[in-house]
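J.: Quick paste of what Swiss-Prot says about this protein:
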type	residues	note
BINDING	His174	Cu(2+) 1 binding site
BINDING	His561	Cu(2+) 2 binding site
DOMAIN	50-212	domain 'E1'
DOMAIN	293-484	domain 'E2'
MUTAGEN	His426 to Ala	Reduced affinity for heparin. Reduces homodimerization
MUTAGEN	Arg429 to Ala	Strongly reduced affinity for heparin. Strongly reduced homodimerization
MUTAGEN	His433 to Ala	Reduced affinity for heparin. Reduces homodimerization
Amino acid sequence: MGPASPAARGLSRRPGQPPLPLLLPLLLLLLRAQPAIGSLAGGSPGAAEAPGSAQVAGLCGRLTLHRDLRTGRWEPDPQRSRRCLRDPQRVLEYCRQMYPELQIARVEQATQAIPMERWCGGSRSGSCAHPHHQVVPFRCLPGEFVSEALLVPEGCRFLHQERMDQCESSTRRHQEAQEACSSQGLILHGSGMLLPCGSDRFRGVEYVCCPPPGTPDPSGTAVGDPSTRSWPPGSRVEGAEDEEEEESFPQPVDDYFVEPPQAEEEEETVPPPSSHTLAVVGKVTPTPRPTDGVDIYFGMPGEISEHEGFLRAKMDLEERRMRQINEVMREWAMADNQSKNLPKADRQALNEHFQSILQTLEEQVSGERQRLVETHATRVIALINDQRRAALEGFLAALQADPPQAERVLLALRRYLRAEQKEQRHTLRHYQHVAAVDPEKAQQMRFQVHTHLQVIEERVNQSLGLLDQNPHLAQELRPQIQELLHSEHLGPSELEAPAPGGSSEDKGGLQPPDSKDDTPMTLPKGSTEQDAASPEKEKMNPLEQYERKVNASVPRGFPFHSSEIQRDELAPAGTGVSREAVSGLLIMGAGGGSLIVLSMLLLRRKKPYGAISHGVVEVDPMLTLEEQQLRELQRHGYENPTYRFLEERP
């Protein structure tokens, strides 16, 4: 038998060495335990998780796992404990136990579940009943809370929600962000928590919503925003205008805007009679989104169409407001976390400071928004007046042609009536907006708005009266004009409907109490509404009537003045005024004065103590001295409730 190997000789010669049969079972146990431990550490770092981030995960009845900061692999609990990691406070305690060197201050549940392979729960057998699991780990975060920085890709929207009265988990806040994006037809790209209020509890969430893949969004604006609509050159936008008319009037002040004049629908190929008409009809062309729509709108008017520029400026103003509020909220959250150890009075002062900053910011944005609306309204009024003047010039040119062509006259009349209709629509929308915001102010301007609409109707009737100078043309176009007037009519009778947000007193509209329903405008037969209002007026000869109507139709007549509505809104500026027009205005003024006097008399009669006479009053000698003094005091306007029983005494 050969000599033994050196290793065998060493084992047999060393004193106190355990025999070989005892070492073999120990080695087998170690070899069996190694695959079991390796199965628990088999989970690899997810694609969305950093390899060195501190995290814990656990399922009820299985070994609790934690991430190794050096390798990024999941390791089992050293004490082989099985915990149900559901309570955030228990998760925080376990994180501090696993990572004592990191000074864990808070925990946050991940937004995505990760696969955990061969999670056998410490089974020593070679097989697992359920080897694969999906688990949502908890992140162990050291230090104070800092909101996560989110990337906003091109074409996406950055939004946030704060609810100071609700303290929800991060999972619930993440679901709210998903629901908010889904309600707008978008998908959630990323989210971050705001304003912590406990362990894994937050009062707000910020998130990024992006359009679904394959959705074209070249301008990078919000999906569904009206400013993203682009019209090819030469296209008709009358349909979009009609759709906007069908929508209900917006209630909030921020959403109020005045519809601008758009390109008219022209079915005929007859060229416009004036080159000025071509300059008025705006052409909406797609333009790239400006860097700052507010500055572009105020600084460089006319770069793009008025309606598109206003919508973009309003959207950019809201985006700027959201960015500023988000920055203030972040600073507030950081200051609140840093001031936890300060006295209560100091923390209260800090909160009041940030509240004042937010209030100042809101006031600045509100003033900018009001300035934006007023500028837009002023520009729209100017556009409406220019378009109306151009349409009236075209109508007069078509009538004065030799010989006048019925087709051109009808086309020019349609343009003119639509221009007047836009002014009526603008007046109605302005009144409805004021009624929704300030009912008292709307009550004060009711008479002015009603008078304005009446002036527009009179102006239209006088323009239609010019057709009587050509009886053959008037007879030929009478059916078409009647149909056109019926479709385009929008006068004071439209104010019968209650304005949005108005009180029950406004349900009567702007119609005076003694007025009847306005009938649709009809083609005049040699007379106007002023002639009908004063039947005692003698009828003028055709030449004088024609001169009067031409002077009234061209931008010269009806110098209606109002404190709420500028003169340019009611009638074109001019110099020539006929005597008949002045007489009509005087009659209207006298009627208005009579209504005011009657209203004052009715109000005075409604007083509880009757009218106070300031003339000579005959003293009844049968009255006592006290009653005579009471009469004298009441005559000078003094009303003392103490003496009321004397009046009621028989």
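Cβ coordinates are placed from backbone N, Cα and C, and glycine is handled just like the others.
Those substitutions? Not in this structure, it's all original residues.
Walk me through where these features lie, including what they touch and how far apart they are.
T.: Taking the Cβ of His174 (Cu(2+) 1 binding site) as centre and 10 Å as the limit, one finds 21 other Cβ atoms among all the protein chains shown.
Residues belonging to the domain 'E1' (50-212) score a mean pLDDT of 78 in the model.
There are 18 other CB atoms within 10 A of the CB of Arg429 (mutagenesis position), with all protein chains counted.
For His433 (mutagenesis position), other Cβ atoms within 10 Å of its Cβ number 24.
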J.: For His426 (mutagenesis position), list the number of other Cβ atoms lying within 10 Å of its Cβ atom.
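T.: Neighbour count, Cβ to Cβ under the 10 Å cut-off: 19.
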J.: State the three-class DSSP label for His433 (mutagenesis position), counting H, G and I as helix, E and B as strand, and everything else as coil.
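T.: Note: His433 (mutagenesis position) is helical by DSSP.
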J.: To the nearest Å, how far is the Cα of Arg429 (mutagenesis position) from the Cα of His174 (Cu(2+) 1 binding site)?
T.: 41
J.: How long is the line from the C-alpha of His433 (mutagenesis position) to the C-alpha of His426 (mutagenesis position), rounded to the nearest angstrom?
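T.: Counting only the Cα atoms, the answer is 10 Å.
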J.: For His174 (Cu(2+) 1 binding site), just give me the three-state DSSP call.
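T.: Helix, per DSSP.
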